[in-house]
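**Student:** Okay, these came from Swiss-Prot:
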| type | residues | note |
| --- | --- | --- |
| BINDING | Asn160, Lys161, Ile162, Asp163, Gly214, Gln215, Ser216, Gly217, Val218, Gly219, Lys220, Ser221, Ser222 | GTP binding site |
| BINDING | Cys297, Cys302, His304, Cys310 | Zn(2+) binding site |
| DOMAIN | 104-273 | domain 'CP-type G' |
| MUTAGEN | Lys220 to Ala | Reduction in GTPase activity, 38% of wild-type kcat for GTP. Strong reduction, 5.2% of wild-type kcat for GTP; when associated with A-221 |
| MUTAGEN | Ser221 to Ala | Reduction in GTPase activity, 22% of wild-type kcat for GTP. GTPase activity not stimulated by 30S ribosomes. Strong reduction, 5.2% of wild-type kcat for GTP; when associated with A-220 |
| MUTAGEN | Thr250 to Ala | Loss of GTPase activity, does not dissociate RbfA |
Amino acid sequence: MSKNKLSKGQQRRVNANHQRRLKTSKEKPDYDDNLFGEPDEGIVISRFGMHADVESADGDVHRCNIRRTIRSLVTGDRVVWRPGKPAAEGVNVKGIVEAVHERTSVLTRPDFYDGVKPIAANIDQIVIVSAILPELSLNIIDRYLVACETLQIEPIIVLNKIDLLDDEGMAFVNEQMDIYRNIGYRVLMVSSHTQDGLKPLEEALTGRISIFAGQSGVGKSSLLNALLGLQKEILTNDISDNSGLGQHTTTAARLYHFPHGGDVIDSPGVREFGLWHLEPEQITQGFVEFHDYLGLCKYRDCKHDTDPGCAIREAVEEGKIAETRFENYHRILESMAQVKTRKNFSDTDD
């Protein structure tokens, strides 16, 4: 994946924030090694400021401080940590995270002040949760898929609330989902209310670390509750009977274990992936069905719109590429341009 470009104003803010954090870290006292036991392996199940909850190999969770030399630590990181010893006055000292293992993957999102910010590590797959209520939006699904392709993390599309569909509605939704099945994406139809379709989803989650992405109101948290066998541990984003709007809730990112095997990181930071930091070429690459036609256009600088000799547009006209995907591709590019214009205007004020 090519390196994302930041504007001069954004880069100044990133550098300023980094220097501020360095200054703060130098002012913090170091930790006495005599306060801690032998090094052990663990996984970060949650991060709270300068502390992290680390789960050891035996399943116990330990609240730990973080060495100031560690620049980045997020939920899902595999770490070397040391338990705290009982202090003289009988109070246990917090453990300490000593080092972070190399990540197999990292889930990031653009941040206006800190550049591209990591929010979870060592993710195997992203579960894109959509629903027929409050709205089945293929545009939002396509935005998530572009993010997954750019991050090089495997996606699974899960359509929730199928219990609200009659036969005609189910046929229509299946036709819409065939657009994604036909280009190689896995689609699962489920209901967190009736638990229909949960078994295939459980099988897809077993043995992997997943993260669920979905806008408020699609039943993401209710689905997680059903999979985890919980009732209230994860707050729900239910649909209001009167308004049809999702009731917004947030919690800190945390790793949970599925009873059937596998793990999930629940984070409010993946409700929507921002794409404004990407280049147009990265968006194009994020549409997998475009790949066979890239480089075949008449002009090298083809915008894949009304340009003469555009191989991608011709494939759309021939029915080889879904028209809805092509339209959403241009909607994403247009929304990116609008956001970048606003942010560049803001940068001129710095």
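All positions are counted from 1 along the displayed chain.
Cβ atoms are placed via backbone N, Cα and C, with glycine included.
Please go over these features one by one and say how buried each is and what sits next to it.
**Tutor:** Packing around Ile162 (GTP binding site) is summarised by its Cβ count: 21 other Cβ atoms lie within 10 angstroms of its Cβ, all protein chains included.
In the structure as shown, the Cβ atom of His304 (Zn(2+) binding site) sits within 10 Å of 21 other Cβ atoms.
Secondary structure at Lys220 (mutagenesis position), as computed by DSSP, is helix.
There are 23 other Cβ atoms within 10 Å of the Cβ belonging to Ser221 (mutagenesis position).
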**Student:** How many other Cβ atoms sit within 10 Å of the Cβ of Asn160 (GTP binding site)?
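**Tutor:** Total other Cβ atoms inside 10 Å, all chains included: 26.
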**Student:** Roughly how many angstrom lie between the C-alpha atoms of Cys297 (Zn(2+) binding site) and Ser222 (GTP binding site)?
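**Tutor:** About 46 Å separate the Cα atoms of these two residues.
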**Student:** What's the CA to CA span in angstrom from His304 (Zn(2+) binding site) over to Ile162 (GTP binding site)?
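**Tutor:** So the Cα of Ile162 (GTP binding site) lies 35 Å away from that of His304 (Zn(2+) binding site).
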**Student:** Over the span of the domain 'CP-type G' (104-273), how high is the average pLDDT in this prediction?
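**Tutor:** So the average pLDDT across the domain 'CP-type G' (104-273) works out to 85.
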**Student:** Neighbourhood of the Zn(2+) site (Cys297, Cys302, His304, Cys310): other residues with Cβ within 8 Å of the Cβ centroid, in order?
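**Tutor:** Here the non-site neighbours turn out to be Lys298, Tyr299, Lys303, Asp305, Asp307, Gly309, Ala311, Ile312, Arg313.
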**Student:** Lys220 (mutagenesis position) to Gly214 (GTP binding site): how many Å between their Cα atoms?
**Tutor:** 6
